[in-house]
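S.K.: The following block contains the structure, expressed as structure tokens.
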Amino acid sequence: MRRPELIMRSLPLILFLSLGSFHLAAAAVDDQFTFDGFAGVNLTLDGTAVVTPGGLLMLTNGTTLLKGHAFYPSPLRFFHEATSGGGSSTVRSFSTAFVFGIVSEYADLSSPGLAFVVAKSRDFSSALQSQYMGLANARNNGNASNHFLAVELDTIVNAEFGDMSDNHVGIDVDGLASAAADDAGYHDDRTGAFVNMSLLSRAAARVWVDFDARTSLVNVTMAPLELPKPTTPLLSAAVNLSAVIEDEAYVGFSSSTGVVASRHYVLAWSFKMDGPAPSLNVSKLPALPVTIARAPSNVLKILLPIASAALVSALAIAVLVIHRRRRRYAELKEEWEVAFGPHRFSYKDLFRATNGFSDERLLGFGGFGRVYKGVLLVSRVEIAVKKVSHESRQGMKEFIAEVVSIGQLRHRNLVQLLGYCRQKGELLLVYDYMPNGSLDKYLYAENSKILSWAQRFRIIKGIASSILYLHEDWEQVVLHRDIKASNVLLDAEMNCRLGDFGLARLYDRGTDPHTTHVVGTIGYLAPELGHTGRPSKASDIFAFGVFMLEVTCGRRPVLQDTNGGQLLLVDMVLEHWRQGTVTDAVDPRLQGDFAVEEASLVLKLCLLCSHPLPSARPGIRQVVQLLDGAMPLPELSQAHLSCNMLALMQNQMGNSCSVASSVAGNISDIPRAR
């Protein structure tokens with residue numbers, strides 16, 4: 001009796017579970033889903049993306065220069081199967097709706113936004129953060145091999161992508177240059193007027209994306225959370241979806257942050273093939289974390305009229321004061337600055353941030369000017385400000401043209417140029433502040449912290465990666481021309497950043513750089529520059545070889561023995577190599593605590609990179625592969641690194657360093673003090 005009774009009591013539960021399973025199966029067949037919040041929802045997440053305890057899908061968590069992705073875990077079929085008569089498969093219509101919110105740490109600064117994505121793959125590991133929104137990088141942006149359709153909600157302007165404003169919506173295919181874009185907003189169904197919306201309002205808003213397979217049109221519509229879907233879409237673009245994705249594709253979201261911390265949220269999401277997306281129940285949505293403004297007190301209500309009267313009586317004085325201040329902070333603007341305009345700082349803000357460019361804020365001297373530490377008053381972001389004198393060797397306009405291009409560079413091992421300001425005869429450049437200063441003080445300063453071998457090897461690999469980006473991975477070739485330890489800065493976590501592009505040159509791929517005056521730092525200049533005056537990738541490699549010697553040996557490029565004579569550091573290392581004691585050249589302050597194989601590899605690679613003949617030096621991609629252990633180091637031979645070649649280098653540079661034949665006698669005479 002007890003077992004039949006148990007079965008009878010379990011029948012409703014079994015029936016309920018069966019119906020639930022049938023419903024889930026039907027949803028999978030129909031290619032549709034609805035998430036009114038994400039608590040317990042199965043999504044594929046990577047990067048900073050998480051589901052909060054409250055059910056919010058948080059793509060970025062307020063950390064700078066990171067990315068996050070969230071995808072529906074299973075691929076969806078975007079094509080109807082071919083007919084039995086042998087016809088080809090046809091693309092399907094789809095529709096999605098979602099609720100999003102962006103919470104920026106500072107009301108006056110923002111990071112890139114977020115994007116809804118339809119992609120062949122969920123793997124965006126090679127994509128960059130910042131303006132690339134975690135979807136592409138500088139090398140593959142716009143390539144047809146990317147295979148993605150995205151709708152971006154973008155809160156910064158990038159001249160590189162032709163962005164129209166810092167508050168726009170765009171339809172992107174395989175890259176971040178939008179096929180169609182418009183300012184964020186909606187068309188009011190009652191009046192027909194266009195109503196602007198702020199993506200940074202910290203209020204949730206709705207977006208609908210509809211693809212019509214018959215017309216190949218992608219329509220994007222948005223509205224405040226409390227309004228229904230407007231009849232007129234915000235923007236439309238014709239997209240040949242069959243050329244973008246294949247039979248199956250993933251749907252989800254991508255987001256990234258730049259130098260300003262922001263949080264990007266998705267509160268709800270629905271999707272359907274061959275029909276309108278299911279409605280979202282906005283009453284069930286999790287709360288978006290926002291800053292709630294305080295209501296004005298009764299005291300303010302009483303005092304406000306009195307204060308207004310006092311303000312009117314003070315206007316005459318204020319006009320005079322403002323006029324004087326404007327003359328003090330007067331800035332120069334020209335038409336060419338449109339390309340870099342969104343990154344322009346006001347002189348007043350920089351003046352205040354640096355305490356009037358006071359001496360106590362002076363960090364040091366960089367190429368073309370002094371560098372000051374600053375703190376932006378509103379955001380409290382720490383910055384470094386370089387004042388470039390109008391007496392620089394280059395014309396001001398030519399120099400700024402270089403800055404406009406270099407300002408587009410984005411790499412984790414490059415010091416980020418945040419923006420600029422022009423005021424009378426000065427150009428002010430604003431960079432990320434690096435709290436641990438320059439690398440050279442850790443290599444040469446007395447009583448400084450001694451860098452471990454692991455830190456040194458990571459720094460060498462990081463700078464090699466940045467040079468690879470400059471030489472090979474950006475749209476133009478960038479020659480740094482001044483790679484050295486004092487131009488490598490360290491952030492709070494001792495990560496390295498190559499900076500000071502005051503001498504850099506850019507040129508298009510397939511062309512040669514023009515002959516210029518020989519510039520750079522003695523000890524790092526490739527010997528051929530003395531004759532040709534033409535910088536090249538090989539001359540940057542030479543300087544990088546000397547830089548690696550600096551980091552590994554803890555010595556300056558040009559040494560002085562006890563007799564007052566000079567000796568090239570590369571000569572000293574070469575002599576150690578010939579004697580089979582190359583690792584004896586490693587910084588003695590490490591007291592033998594280093595990876596012998598890594599140190600030997602680096603020192604031998606230094607000799608190759610510092611070869612006096614440009615054609616004998618490896619390219620930067622080969623250097624990176626060697627440092628990563630992806631390829632074996634070529635065997636070094638006496639013929640490859642001969643005394644005559646080193647003497648040739650010294651003769652070309654016209655210096656007084658001793659030739660290689662005298663190295664052996666001088667090694668023991670080099671003092672250990674720095």
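We count from 1, first residue shown onward.
Glycine is no exception: its Cβ is also placed from the backbone N, Cα and C atoms.
The shown structure was predicted, so the numbers you read here are calculated from the model rather than taken from an experiment.
Pulled the feature table from Swiss-Prot, pasting it below:
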| type | residues | note |
| --- | --- | --- |
| DOMAIN | 357-636 | domain 'Protein kinase' |
| BINDING | Leu363, Gly364, Phe365, Gly366, Gly367, Phe368, Gly369, Arg370, Val371, Lys386 | ATP binding site |
| MUTAGEN | Lys386 to Glu | Loss of kinase activity |
| MUTAGEN | Asp482 to Ala | Loss of kinase activity |
| ACT_SITE | Asp482 | active site, proton acceptor |
| MUTAGEN | Thr511 to Ala | Abolishes autophosphorylation and activation of kinase activity |
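For each feature listed, report its degree of burial, its nearest neighbours and the pertinent distances within the displayed model.
M.R.: Counting every protein chain shown, 23 other Cβ atoms lie within 10 Å of the Cβ of Lys386 (mutagenesis position).
Asp482 (mutagenesis position): 22 other CB atoms within 10 A of its CB, across all protein chains.
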S.K.: Relative to the Cβ of Leu363 (ATP binding site), which residues of the same chain, six or more apart in sequence, are found under 8 Å away?
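M.R.: Sequence-distant Cβ neighbours: Val371, Tyr372, Lys373, Ala384, Gly437.
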S.K.: Would you count the other CB atoms within 10 A of the CB of Gly369 (ATP binding site), including those on all shown protein chains?
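M.R.: Counting Cβ neighbours of Gly369 (ATP binding site) within 10 Å gives 19.
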S.K.: Phe365 (ATP binding site) to Asp482 (mutagenesis position): how many Å between their Cα atoms?
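M.R.: Here the two Cα atoms are 14 Å apart.
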S.K.: How many whole Å apart are the CA atoms of Lys386 (mutagenesis position) and Gly369 (ATP binding site)?
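M.R.: For Lys386 (mutagenesis position) versus Gly369 (ATP binding site), the Cα atoms are 6 Å apart.
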S.K.: Between the binding-site residues Phe365, Val371, where is the Cβ count within 10 Å the lowest?
M.R.: Phe365
